[in-house]
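A quick write-up on the structure given underneath.
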Amino acid sequence: MAVAAWLQVSPVIFLLLGAQPFPLSFLGAGPAPVFAADRSKWHIPMPSGKGYFNFGKILFRNTTILLKFDGEPCDQSLNITWFLKSADCYNEIYNFKADEIESYLENLKGKKGLSGRYQTSSRLFQNCSELYKAQSFSGDFTHRLPLLGEKQEAKENATNVTFTGDKIAMHEPLQTWQDAPYIFIVHVGISSSKESPKENALSNLFTMTVEVKGPYEYLTLEDYPLMIFFMVMCIVYVLFGVLWLAWSACYWRDLLRIQFWIGAVIFLGMFEKAVFYAEFQNIRYKGESVQNALVLAELLSAVKRSLARTLVIIVSLGYGIVKPRLGVTLHKVVVAGALYLLFSGMEGVLRVTGAQTDLASLAFIPLAFLDTALCWWIFISLTQTMKLLKLRRNIVKLSLYRHFTNTLILAVAASIVFIIWTTMKFRIVTCQSDWRELWVDDAIWRLLFSMILFVIMILWRPSANNQRFAFSPLSEEDEEDEQKEPMLKESFEGMKMRSTKQEPNGTSKVNKAQEDDLKWVEENVPSSVTDVALPALLDSDEERMITHFERSKME
(Lines of atoms letter the chains of each structure in order from A and count residues from 1; the text may use other names and numbers.)
(Lines give C-alpha, C1' and ligand atoms only; values in the text may rest on other atoms or scores of the structure.)
Protein backbone atom coordinates (compact mmCIF):
# COMPACT_ATOMS: atom_id res chain seq x y z
CA MET A 1 0.00 0.00 0.00
CA ALA A 2 2.82 2.39 0.85
CA VAL A 3 4.55 1.60 -2.43
CA ALA A 4 1.40 2.29 -4.41
CA ALA A 5 0.86 5.58 -2.60
CA TRP A 6 4.42 6.69 -3.33
CA LEU A 7 4.02 5.77 -7.00
CA GLN A 8 1.05 8.08 -7.14
CA VAL A 9 2.66 11.07 -5.46
CA SER A 10 6.20 10.70 -6.81
CA PRO A 11 5.21 11.33 -10.43
CA VAL A 12 3.59 14.58 -9.36
CA ILE A 13 6.69 15.66 -7.44
CA PHE A 14 8.92 14.56 -10.25
CA LEU A 15 7.09 16.26 -13.06
CA LEU A 16 6.42 19.40 -11.24
CA LEU A 17 10.02 19.81 -10.24
CA GLY A 18 11.59 19.40 -13.60
CA ALA A 19 8.87 20.89 -15.70
CA GLN A 20 9.74 24.34 -14.60
CA PRO A 21 11.99 25.29 -17.42
CA PHE A 22 10.65 22.54 -19.55
CA PRO A 23 6.90 22.27 -19.64
CA LEU A 24 6.47 19.11 -21.51
CA SER A 25 8.15 17.10 -18.86
CA PHE A 26 5.08 17.32 -16.71
CA LEU A 27 2.92 15.23 -18.91
CA GLY A 28 5.29 12.38 -18.95
CA ALA A 29 4.90 11.35 -15.43
CA GLY A 30 1.81 9.46 -15.27
CA PRO A 31 -0.13 9.00 -12.21
CA ALA A 32 -1.56 5.75 -10.99
CA PRO A 33 -1.62 3.17 -13.79
CA VAL A 34 -4.73 2.78 -15.87
CA PHE A 35 -6.71 -0.38 -15.50
CA ALA A 36 -8.56 -0.78 -18.79
CA ALA A 37 -12.20 -1.77 -19.02
CA ASP A 38 -12.97 -5.40 -18.23
CA ARG A 39 -14.56 -7.57 -20.86
CA SER A 40 -18.28 -8.31 -20.65
CA LYS A 41 -18.43 -11.29 -22.98
CA TRP A 42 -16.83 -14.69 -22.42
CA HIS A 43 -16.62 -17.92 -24.42
CA ILE A 44 -15.78 -20.76 -22.01
CA PRO A 45 -15.10 -24.31 -23.23
CA MET A 46 -16.57 -26.74 -20.70
CA PRO A 47 -14.72 -30.08 -20.30
CA SER A 48 -16.17 -33.23 -18.79
CA GLY A 49 -16.38 -33.08 -15.03
CA LYS A 50 -17.40 -30.28 -12.69
CA GLY A 51 -16.57 -26.73 -13.72
CA TYR A 52 -17.14 -23.23 -12.37
CA PHE A 53 -17.24 -19.85 -14.02
CA ASN A 54 -17.50 -16.56 -12.15
CA PHE A 55 -17.05 -12.82 -12.51
CA GLY A 56 -17.41 -9.79 -10.26
CA LYS A 57 -18.57 -6.43 -11.62
CA ILE A 58 -20.37 -3.24 -10.67
CA LEU A 59 -23.54 -3.34 -12.76
CA PHE A 60 -26.38 -0.98 -13.59
CA ARG A 61 -29.92 -1.79 -12.57
CA ASN A 62 -31.78 -3.94 -15.13
CA THR A 63 -28.52 -5.22 -16.60
CA THR A 64 -29.11 -8.55 -18.32
CA ILE A 65 -26.87 -11.61 -18.04
CA LEU A 66 -27.36 -13.99 -20.94
CA LEU A 67 -26.23 -17.64 -21.00
CA LYS A 68 -25.82 -19.50 -24.29
CA PHE A 69 -24.67 -23.05 -24.97
CA ASP A 70 -23.37 -24.45 -28.22
CA GLY A 71 -21.56 -27.64 -29.20
CA GLU A 72 -21.83 -31.18 -30.49
CA PRO A 73 -24.50 -33.64 -29.30
CA CYS A 74 -23.58 -35.75 -26.26
CA ASP A 75 -25.17 -38.31 -23.97
CA GLN A 76 -23.90 -36.91 -20.66
CA SER A 77 -26.37 -35.60 -18.12
CA LEU A 78 -25.86 -31.97 -17.16
CA ASN A 79 -26.67 -30.06 -13.98
CA ILE A 80 -26.53 -26.28 -14.52
CA THR A 81 -26.69 -24.06 -11.43
CA TRP A 82 -26.21 -20.30 -11.33
CA PHE A 83 -25.94 -17.76 -8.51
CA LEU A 84 -26.34 -13.99 -8.85
CA LYS A 85 -25.59 -11.99 -5.71
CA SER A 86 -25.39 -8.28 -4.96
CA ALA A 87 -23.06 -6.88 -2.31
CA ASP A 88 -23.12 -3.76 -0.19
CA CYS A 89 -19.32 -3.65 0.03
CA TYR A 90 -17.06 -3.57 -3.01
CA ASN A 91 -14.40 -5.41 -0.98
CA GLU A 92 -16.47 -8.59 -1.23
CA ILE A 93 -16.16 -8.88 -5.01
CA TYR A 94 -12.68 -7.34 -5.18
CA ASN A 95 -11.24 -9.93 -2.78
CA PHE A 96 -13.19 -12.82 -4.30
CA LYS A 97 -10.94 -15.59 -5.65
CA ALA A 98 -11.89 -18.33 -8.09
CA ASP A 99 -10.38 -21.07 -5.93
CA GLU A 100 -12.69 -20.10 -3.06
CA ILE A 101 -15.97 -20.62 -4.93
CA GLU A 102 -17.07 -23.74 -3.05
CA SER A 103 -16.49 -22.23 0.39
CA TYR A 104 -18.18 -19.02 -0.77
CA LEU A 105 -21.28 -20.93 -1.87
CA GLU A 106 -21.42 -22.69 1.49
CA ASN A 107 -21.31 -19.33 3.27
CA LEU A 108 -23.95 -18.03 0.86
CA LYS A 109 -26.35 -20.87 1.65
CA GLY A 110 -25.71 -20.43 5.36
CA LYS A 111 -25.87 -16.62 5.12
CA LYS A 112 -22.61 -16.27 7.02
CA GLY A 113 -20.63 -13.03 6.86
CA LEU A 114 -22.17 -11.80 3.59
CA SER A 115 -24.27 -8.79 2.67
CA GLY A 116 -26.79 -7.98 -0.04
CA ARG A 117 -29.29 -10.24 -1.83
CA TYR A 118 -29.03 -13.15 -4.21
CA GLN A 119 -30.87 -15.28 -6.76
CA THR A 120 -30.18 -18.88 -7.64
CA SER A 121 -31.64 -21.60 -9.81
CA SER A 122 -30.71 -25.10 -10.94
CA ARG A 123 -31.84 -27.58 -13.60
CA LEU A 124 -30.88 -31.10 -14.61
CA PHE A 125 -30.57 -31.93 -18.33
CA GLN A 126 -30.43 -35.50 -19.61
CA ASN A 127 -28.12 -34.70 -22.54
CA CYS A 128 -26.52 -31.81 -24.42
CA SER A 129 -29.21 -31.69 -27.09
CA GLU A 130 -31.79 -30.89 -24.43
CA LEU A 131 -29.55 -28.10 -23.15
CA TYR A 132 -29.16 -26.59 -26.62
CA LYS A 133 -32.96 -26.44 -27.05
CA ALA A 134 -33.19 -23.71 -24.40
CA GLN A 135 -35.02 -25.73 -21.80
CA SER A 136 -36.30 -23.79 -18.81
CA PHE A 137 -35.70 -23.95 -15.10
CA SER A 138 -38.79 -24.69 -13.03
CA GLY A 139 -39.51 -25.11 -9.38
CA ASP A 140 -36.02 -24.31 -8.14
CA PHE A 141 -36.17 -20.55 -8.55
CA THR A 142 -35.32 -18.72 -5.32
CA HIS A 143 -36.50 -15.21 -4.54
CA ARG A 144 -34.00 -12.56 -3.64
CA LEU A 145 -33.25 -12.97 0.04
CA PRO A 146 -31.48 -10.35 2.18
CA LEU A 147 -28.51 -11.49 4.21
CA LEU A 148 -26.91 -10.50 7.51
CA GLY A 149 -29.95 -10.66 9.79
CA GLU A 150 -32.51 -9.26 7.36
CA LYS A 151 -34.63 -12.41 7.13
CA GLN A 152 -37.66 -10.92 8.84
CA GLU A 153 -37.66 -7.89 6.58
CA ALA A 154 -37.44 -10.15 3.55
CA LYS A 155 -40.47 -12.17 4.64
CA GLU A 156 -42.50 -9.00 5.12
CA ASN A 157 -41.54 -7.65 1.70
CA ALA A 158 -41.65 -10.97 -0.16
CA THR A 159 -45.10 -10.25 -1.51
CA ASN A 160 -43.91 -6.94 -3.00
CA VAL A 161 -41.17 -8.56 -5.09
CA THR A 162 -42.21 -9.08 -8.70
CA PHE A 163 -40.68 -11.33 -11.35
CA THR A 164 -41.25 -11.95 -15.01
CA GLY A 165 -42.69 -15.41 -14.33
CA ASP A 166 -42.49 -18.62 -12.33
CA LYS A 167 -40.11 -20.14 -14.86
CA ILE A 168 -36.93 -18.70 -16.34
CA ALA A 169 -35.77 -20.10 -19.66
CA MET A 170 -32.15 -21.12 -19.81
CA HIS A 171 -31.46 -18.84 -22.76
CA GLU A 172 -33.53 -15.98 -21.35
CA PRO A 173 -31.53 -13.24 -19.64
CA LEU A 174 -31.12 -12.86 -15.92
CA GLN A 175 -31.65 -9.31 -14.69
CA THR A 176 -30.11 -7.25 -11.91
CA TRP A 177 -32.37 -5.42 -9.48
CA GLN A 178 -30.27 -2.40 -8.40
CA ASP A 179 -27.05 -0.50 -9.05
CA ALA A 180 -24.52 -2.47 -7.03
CA PRO A 181 -21.47 -4.74 -7.14
CA TYR A 182 -22.44 -8.25 -8.23
CA ILE A 183 -20.91 -11.72 -8.16
CA PHE A 184 -22.15 -14.20 -10.76
CA ILE A 185 -21.29 -17.90 -10.52
CA VAL A 186 -22.20 -20.72 -12.91
CA HIS A 187 -21.67 -24.32 -11.83
CA VAL A 188 -21.72 -26.97 -14.56
CA GLY A 189 -21.91 -30.54 -13.30
CA ILE A 190 -21.33 -33.16 -16.01
CA SER A 191 -21.67 -36.90 -15.46
CA SER A 192 -20.16 -39.25 -18.04
CA SER A 193 -22.45 -41.79 -19.66
CA LYS A 194 -21.69 -45.51 -19.50
CA GLU A 195 -21.34 -45.77 -23.24
CA SER A 196 -18.85 -42.93 -23.62
CA PRO A 197 -15.19 -43.97 -23.77
CA LYS A 198 -12.93 -42.94 -20.92
CA GLU A 199 -10.39 -41.30 -23.21
CA ASN A 200 -12.96 -38.60 -24.06
CA ALA A 201 -13.61 -37.78 -20.44
CA LEU A 202 -11.47 -34.64 -20.59
CA SER A 203 -12.62 -33.40 -23.99
CA ASN A 204 -14.58 -30.15 -24.33
CA LEU A 205 -18.26 -31.08 -24.59
CA PHE A 206 -19.65 -27.64 -25.40
CA THR A 207 -18.96 -23.92 -25.21
CA MET A 208 -20.77 -21.65 -22.78
CA THR A 209 -21.15 -17.98 -23.73
CA VAL A 210 -21.83 -15.39 -21.02
CA GLU A 211 -22.85 -11.86 -21.99
CA VAL A 212 -23.47 -8.87 -19.71
CA LYS A 213 -25.45 -6.03 -21.32
CA GLY A 214 -26.77 -2.90 -19.64
CA PRO A 215 -28.07 0.54 -20.62
CA TYR A 216 -24.76 1.29 -22.39
CA GLU A 217 -24.42 -2.01 -24.22
CA TYR A 218 -21.56 -4.09 -22.74
CA LEU A 219 -20.16 -1.23 -20.65
CA THR A 220 -20.59 -1.66 -16.89
CA LEU A 221 -21.19 0.94 -14.23
CA GLU A 222 -17.55 0.97 -13.11
CA ASP A 223 -16.25 1.58 -16.66
CA TYR A 224 -18.79 4.08 -17.98
CA PRO A 225 -17.45 7.11 -16.00
CA LEU A 226 -13.90 6.35 -17.17
CA MET A 227 -15.05 6.20 -20.80
CA ILE A 228 -16.58 9.68 -20.46
CA PHE A 229 -13.44 10.91 -18.74
CA PHE A 230 -11.12 9.67 -21.49
CA MET A 231 -13.40 11.21 -24.11
CA VAL A 232 -13.13 14.58 -22.37
CA MET A 233 -9.36 14.19 -22.04
CA CYS A 234 -9.08 13.47 -25.77
CA ILE A 235 -10.90 16.72 -26.50
CA VAL A 236 -8.69 18.62 -24.04
CA TYR A 237 -5.50 17.29 -25.61
CA VAL A 238 -6.76 18.14 -29.09
CA LEU A 239 -7.35 21.71 -27.89
CA PHE A 240 -3.85 21.73 -26.37
CA GLY A 241 -2.41 20.61 -29.69
CA VAL A 242 -4.32 23.19 -31.73
CA LEU A 243 -3.29 25.97 -29.34
CA TRP A 244 0.36 24.91 -29.43
CA LEU A 245 0.37 24.63 -33.22
CA ALA A 246 -1.14 28.11 -33.52
CA TRP A 247 1.54 29.59 -31.27
CA SER A 248 4.28 27.74 -33.11
CA ALA A 249 2.99 28.86 -36.52
CA CYS A 250 3.01 32.51 -35.45
CA TYR A 251 6.63 32.42 -34.21
CA TRP A 252 8.09 29.53 -36.18
CA ARG A 253 11.33 31.40 -36.89
CA ASP A 254 12.18 31.75 -33.19
CA LEU A 255 11.18 28.31 -31.88
CA LEU A 256 13.44 26.67 -29.30
CA ARG A 257 14.23 22.97 -29.09
CA ILE A 258 12.37 22.75 -25.80
CA GLN A 259 9.18 23.91 -27.50
CA PHE A 260 9.45 21.12 -30.06
CA TRP A 261 9.68 18.61 -27.21
CA ILE A 262 6.61 20.15 -25.58
CA GLY A 263 4.68 19.54 -28.77
CA ALA A 264 5.92 15.94 -28.86
CA VAL A 265 4.66 15.28 -25.32
CA ILE A 266 1.27 16.80 -26.18
CA PHE A 267 1.05 14.51 -29.20
CA LEU A 268 1.98 11.42 -27.16
CA GLY A 269 -0.59 12.28 -24.52
CA MET A 270 -3.29 12.80 -27.14
CA PHE A 271 -2.43 9.50 -28.83
CA GLU A 272 -2.41 7.63 -25.52
CA LYS A 273 -5.82 8.96 -24.46
CA ALA A 274 -7.26 8.18 -27.89
CA VAL A 275 -6.11 4.55 -27.67
CA PHE A 276 -7.66 4.11 -24.22
CA TYR A 277 -10.92 5.72 -25.38
CA ALA A 278 -11.01 3.45 -28.43
CA GLU A 279 -10.55 0.43 -26.14
CA PHE A 280 -13.52 1.50 -24.01
CA GLN A 281 -15.61 1.94 -27.16
CA ASN A 282 -14.63 -1.52 -28.33
CA ILE A 283 -15.70 -2.99 -24.99
CA ARG A 284 -18.97 -1.07 -25.20
CA TYR A 285 -20.07 -2.42 -28.58
CA LYS A 286 -18.32 -5.79 -28.79
CA GLY A 287 -17.88 -6.82 -25.16
CA GLU A 288 -14.30 -7.99 -25.71
CA SER A 289 -11.04 -6.09 -25.41
CA VAL A 290 -8.23 -5.91 -27.96
CA GLN A 291 -5.14 -6.87 -25.99
CA ASN A 292 -2.75 -5.44 -28.56
CA ALA A 293 -4.40 -2.03 -28.19
CA LEU A 294 -3.96 -2.19 -24.42
CA VAL A 295 -0.30 -3.11 -24.77
CA LEU A 296 0.21 -0.25 -27.24
CA ALA A 297 -1.43 2.23 -24.86
CA GLU A 298 0.73 1.08 -21.94
CA LEU A 299 3.92 1.30 -24.03
CA LEU A 300 2.97 4.81 -25.18
CA SER A 301 2.41 5.79 -21.57
CA ALA A 302 5.79 4.33 -20.58
CA VAL A 303 7.59 6.18 -23.39
CA LYS A 304 5.85 9.42 -22.45
CA ARG A 305 6.74 9.16 -18.78
CA SER A 306 10.34 8.18 -19.52
CA LEU A 307 10.78 11.05 -21.97
CA ALA A 308 9.33 13.46 -19.47
CA ARG A 309 11.66 12.39 -16.68
CA THR A 310 14.70 12.56 -18.95
CA LEU A 311 13.83 16.06 -20.08
CA VAL A 312 13.13 17.20 -16.53
CA ILE A 313 16.56 16.04 -15.43
CA ILE A 314 18.27 17.77 -18.34
CA VAL A 315 16.49 21.05 -17.70
CA SER A 316 17.05 20.92 -13.94
CA LEU A 317 20.77 20.49 -14.65
CA GLY A 318 20.63 23.80 -16.50
CA TYR A 319 21.24 22.51 -20.01
CA GLY A 320 20.44 25.32 -22.41
CA ILE A 321 19.94 27.71 -19.50
CA VAL A 322 23.29 28.01 -17.72
CA LYS A 323 25.30 25.23 -19.39
CA PRO A 324 26.05 24.77 -23.11
CA ARG A 325 26.62 21.01 -22.70
CA LEU A 326 26.25 18.25 -20.08
CA GLY A 327 29.50 16.39 -20.64
CA VAL A 328 29.79 13.07 -18.83
CA THR A 329 26.48 13.71 -17.02
CA LEU A 330 24.68 13.01 -20.29
CA HIS A 331 25.46 9.29 -19.97
CA LYS A 332 23.86 9.18 -16.52
CA VAL A 333 20.74 10.88 -17.86
CA VAL A 334 20.41 8.39 -20.72
CA VAL A 335 20.83 5.41 -18.37
CA ALA A 336 18.19 6.78 -15.97
CA GLY A 337 15.68 7.26 -18.79
CA ALA A 338 16.34 3.81 -20.23
CA LEU A 339 15.89 2.13 -16.84
CA TYR A 340 12.60 3.89 -16.24
CA LEU A 341 11.35 2.94 -19.70
CA LEU A 342 12.26 -0.70 -19.05
CA PHE A 343 10.58 -0.98 -15.63
CA SER A 344 7.47 1.04 -16.49
CA GLY A 345 6.93 -0.80 -19.77
CA MET A 346 7.36 -4.18 -18.07
CA GLU A 347 4.92 -3.33 -15.30
CA GLY A 348 2.28 -1.97 -17.68
CA VAL A 349 2.38 -4.90 -20.10
CA LEU A 350 2.26 -7.51 -17.32
CA ARG A 351 -0.67 -5.72 -15.70
CA VAL A 352 -2.91 -5.39 -18.76
CA THR A 353 -2.20 -8.89 -20.04
CA GLY A 354 -3.18 -10.40 -16.70
CA ALA A 355 -0.16 -12.70 -16.72
CA GLN A 356 2.39 -12.97 -13.93
CA THR A 357 0.42 -10.89 -11.43
CA ASP A 358 3.15 -11.27 -8.82
CA LEU A 359 5.79 -9.97 -11.22
CA ALA A 360 3.58 -7.00 -12.11
CA SER A 361 3.26 -6.17 -8.42
CA LEU A 362 7.01 -6.49 -7.89
CA ALA A 363 7.62 -4.11 -10.79
CA PHE A 364 6.26 -1.32 -8.58
CA ILE A 365 9.24 -1.63 -6.23
CA PRO A 366 12.05 -0.66 -8.66
CA LEU A 367 9.82 2.09 -10.06
CA ALA A 368 9.34 3.53 -6.58
CA PHE A 369 13.06 3.48 -5.77
CA LEU A 370 13.96 4.90 -9.18
CA ASP A 371 11.44 7.71 -8.80
CA THR A 372 12.86 8.51 -5.36
CA ALA A 373 16.42 8.73 -6.68
CA LEU A 374 15.40 10.83 -9.67
CA CYS A 375 13.40 13.24 -7.51
CA TRP A 376 16.38 13.74 -5.21
CA TRP A 377 18.64 14.33 -8.22
CA ILE A 378 16.20 16.89 -9.58
CA PHE A 379 15.97 18.75 -6.27
CA ILE A 380 19.74 19.10 -6.03
CA SER A 381 20.20 20.12 -9.66
CA LEU A 382 17.33 22.58 -9.57
CA THR A 383 18.74 24.27 -6.47
CA GLN A 384 22.17 24.64 -8.05
CA THR A 385 20.73 26.06 -11.27
CA MET A 386 18.71 28.68 -9.39
CA LYS A 387 21.81 29.69 -7.42
CA LEU A 388 23.73 30.32 -10.64
CA LEU A 389 20.86 32.35 -12.07
CA LYS A 390 20.83 34.48 -8.93
CA LEU A 391 24.56 35.09 -9.24
CA ARG A 392 24.16 36.11 -12.87
CA ARG A 393 21.14 38.23 -11.94
CA ASN A 394 19.17 36.89 -14.88
CA ILE A 395 15.73 38.06 -13.80
CA VAL A 396 13.82 36.57 -16.75
CA LYS A 397 15.04 32.98 -16.35
CA LEU A 398 14.93 33.13 -12.58
CA SER A 399 11.33 34.36 -12.69
CA LEU A 400 10.44 31.44 -14.97
CA TYR A 401 11.93 28.96 -12.51
CA ARG A 402 10.20 30.58 -9.55
CA HIS A 403 6.77 30.66 -11.17
CA PHE A 404 6.86 27.01 -12.03
CA THR A 405 8.32 26.04 -8.64
CA ASN A 406 5.42 27.80 -6.95
CA THR A 407 3.09 25.75 -9.15
CA LEU A 408 5.05 22.68 -8.12
CA ILE A 409 4.55 23.38 -4.43
CA LEU A 410 0.79 23.79 -4.85
CA ALA A 411 0.54 20.63 -6.96
CA VAL A 412 2.53 18.57 -4.46
CA ALA A 413 0.28 19.81 -1.66
CA ALA A 414 -2.80 18.89 -3.69
CA SER A 415 -1.39 15.44 -4.48
CA ILE A 416 -0.76 14.75 -0.80
CA VAL A 417 -4.34 15.73 0.01
CA PHE A 418 -5.65 13.44 -2.74
CA ILE A 419 -3.53 10.52 -1.51
CA ILE A 420 -4.82 10.91 2.03
CA TRP A 421 -8.40 11.15 0.74
CA THR A 422 -8.19 8.08 -1.52
CA THR A 423 -6.41 6.06 1.17
CA MET A 424 -9.03 6.86 3.79
CA LYS A 425 -11.94 6.35 1.39
CA PHE A 426 -10.91 3.31 -0.67
CA ARG A 427 -8.02 1.40 0.90
CA ILE A 428 -8.21 1.20 4.67
CA VAL A 429 -11.97 0.86 5.05
CA THR A 430 -13.41 -2.53 5.95
CA CYS A 431 -16.53 -1.97 3.83
CA GLN A 432 -15.96 0.03 0.66
CA SER A 433 -19.47 1.36 0.14
CA ASP A 434 -18.48 4.34 -2.06
CA TRP A 435 -17.91 2.18 -5.12
CA ARG A 436 -19.49 4.80 -7.41
CA GLU A 437 -16.43 7.01 -6.90
CA LEU A 438 -13.76 4.41 -7.65
CA TRP A 439 -13.06 5.94 -11.07
CA VAL A 440 -11.94 9.18 -9.37
CA ASP A 441 -8.89 7.38 -7.95
CA ASP A 442 -7.44 7.15 -11.46
CA ALA A 443 -8.97 10.23 -13.09
CA ILE A 444 -7.87 12.79 -10.49
CA TRP A 445 -4.17 12.27 -11.20
CA ARG A 446 -4.58 12.60 -14.94
CA LEU A 447 -6.63 15.75 -14.47
CA LEU A 448 -3.97 17.21 -12.18
CA PHE A 449 -1.25 16.42 -14.72
CA SER A 450 -3.22 18.09 -17.50
CA MET A 451 -3.57 21.24 -15.42
CA ILE A 452 0.17 21.33 -14.79
CA LEU A 453 0.83 20.74 -18.48
CA PHE A 454 -1.34 23.74 -19.30
CA VAL A 455 0.67 25.88 -16.88
CA ILE A 456 3.87 24.69 -18.56
CA MET A 457 2.45 25.58 -21.96
CA ILE A 458 1.67 29.09 -20.75
CA LEU A 459 5.15 29.59 -19.27
CA TRP A 460 6.97 28.25 -22.35
CA ARG A 461 4.62 29.43 -25.07
CA PRO A 462 6.32 30.55 -28.31
CA SER A 463 6.65 34.32 -28.55
CA ALA A 464 8.68 37.04 -30.22
CA ASN A 465 11.06 37.04 -27.22
CA ASN A 466 11.91 33.33 -27.29
CA GLN A 467 15.65 33.97 -27.22
CA ARG A 468 15.49 35.45 -23.74
CA PHE A 469 15.33 31.86 -22.43
CA ALA A 470 18.28 30.68 -24.53
CA PHE A 471 21.77 30.05 -23.13
CA SER A 472 23.92 33.23 -23.06
CA PRO A 473 27.32 32.60 -21.41
CA LEU A 474 29.06 35.48 -19.67
CA SER A 475 32.41 34.45 -21.17
CA GLU A 476 31.30 35.62 -24.61
CA GLU A 477 30.58 39.09 -23.27
CA ASP A 478 34.01 39.22 -21.63
CA GLU A 479 35.72 38.19 -24.87
CA GLU A 480 33.88 40.90 -26.76
CA ASP A 481 35.01 43.50 -24.20
CA GLU A 482 38.62 42.33 -24.50
CA GLN A 483 38.45 42.59 -28.29
CA LYS A 484 37.02 46.11 -28.13
CA GLU A 485 39.62 47.40 -25.64
CA PRO A 486 42.75 47.39 -27.94
CA MET A 487 40.73 49.02 -30.70
CA LEU A 488 39.81 51.86 -28.38
CA LYS A 489 43.47 52.38 -27.42
CA GLU A 490 44.55 52.64 -31.07
CA SER A 491 41.74 55.08 -31.87
CA PHE A 492 42.73 57.53 -29.18
CA GLU A 493 46.52 57.13 -29.56
CA GLY A 494 48.30 60.52 -29.52
CA MET A 495 45.48 62.31 -27.78
CA LYS A 496 45.94 63.87 -24.38
CA MET A 497 43.61 63.13 -21.55
CA ARG A 498 42.38 66.14 -19.66
CA SER A 499 42.81 65.80 -15.97
CA THR A 500 39.63 65.77 -14.03
CA LYS A 501 39.39 67.04 -10.53
CA GLN A 502 38.08 64.58 -8.03
CA GLU A 503 35.14 66.00 -6.15
CA PRO A 504 35.28 64.84 -2.58
CA ASN A 505 31.51 64.70 -2.24
CA GLY A 506 31.47 61.20 -0.76
CA THR A 507 29.44 59.70 -3.64
CA SER A 508 31.74 56.72 -4.11
CA LYS A 509 31.61 55.88 -0.44
CA VAL A 510 27.81 55.97 -0.43
CA ASN A 511 27.62 53.70 -3.49
CA LYS A 512 30.01 51.22 -1.90
CA ALA A 513 27.95 51.15 1.30
CA GLN A 514 24.77 50.50 -0.69
CA GLU A 515 26.41 47.66 -2.57
CA ASP A 516 27.53 46.09 0.72
CA ASP A 517 23.99 46.33 2.10
CA LEU A 518 22.46 44.79 -1.02
CA LYS A 519 25.02 42.00 -0.98
CA TRP A 520 24.20 41.18 2.66
CA VAL A 521 20.43 41.15 1.95
CA GLU A 522 20.91 38.88 -1.08
CA GLU A 523 22.96 36.38 0.90
CA ASN A 524 20.87 36.30 4.09
CA VAL A 525 17.24 37.07 3.18
CA PRO A 526 15.21 34.61 1.02
CA SER A 527 13.67 36.36 -1.95
CA SER A 528 10.62 34.11 -2.49
CA VAL A 529 8.74 31.09 -1.23
CA THR A 530 10.89 28.87 -3.40
CA ASP A 531 13.97 29.73 -1.35
CA VAL A 532 12.14 28.53 1.74
CA ALA A 533 10.58 25.47 0.11
CA LEU A 534 13.80 24.19 -1.43
CA PRO A 535 16.22 23.28 1.37
CA ALA A 536 19.69 24.70 1.36
CA LEU A 537 22.09 22.05 0.16
CA LEU A 538 25.76 21.90 1.05
CA ASP A 539 27.99 23.30 -1.70
CA SER A 540 30.61 21.01 -3.07
CA ASP A 541 34.12 22.11 -4.02
CA GLU A 542 33.06 22.34 -7.65
CA GLU A 543 30.15 24.62 -6.72
CA ARG A 544 32.43 26.94 -4.73
CA MET A 545 34.78 27.22 -7.68
CA ILE A 546 31.91 28.02 -10.06
CA THR A 547 30.49 30.61 -7.66
CA HIS A 548 33.88 32.26 -7.20
CA PHE A 549 34.40 32.33 -10.96
CA GLU A 550 31.02 33.96 -11.58
CA ARG A 551 31.59 36.63 -8.90
CA SER A 552 35.06 37.45 -10.21
CA LYS A 553 33.65 38.01 -13.69
CA MET A 554 30.92 40.30 -12.37
CA GLU A 555 33.45 42.32 -10.39
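Heads up, the Cβ atoms here are built off N, Cα and C, so glycines get one too.
Keep in mind the model shows the original residues, not the substituted ones.
For the published mutagenesis Phe271 to Leu, Swiss-Prot gives the following note: Increased mechanosensitive channel activity in Tmem87a-expressing cells; when associated with G-292. If you draw a 10 Å sphere around the CB of Phe271 (mutagenesis position), it holds 15 other CB atoms from the protein chains shown.
Under the heading of mutagenesis, Swiss-Prot lists Asn292 to Gly and annotates it as follows: Increased mechanosensitive channel activity in Tmem87a-expressing cells; when associated with L-271. Long-range neighbours of Asn292 (mutagenesis position) (same chain, six or more residues apart, CB within less than 8 Å of its CB): none. Classification of Asn292 (mutagenesis position) by DSSP places it within a helix.
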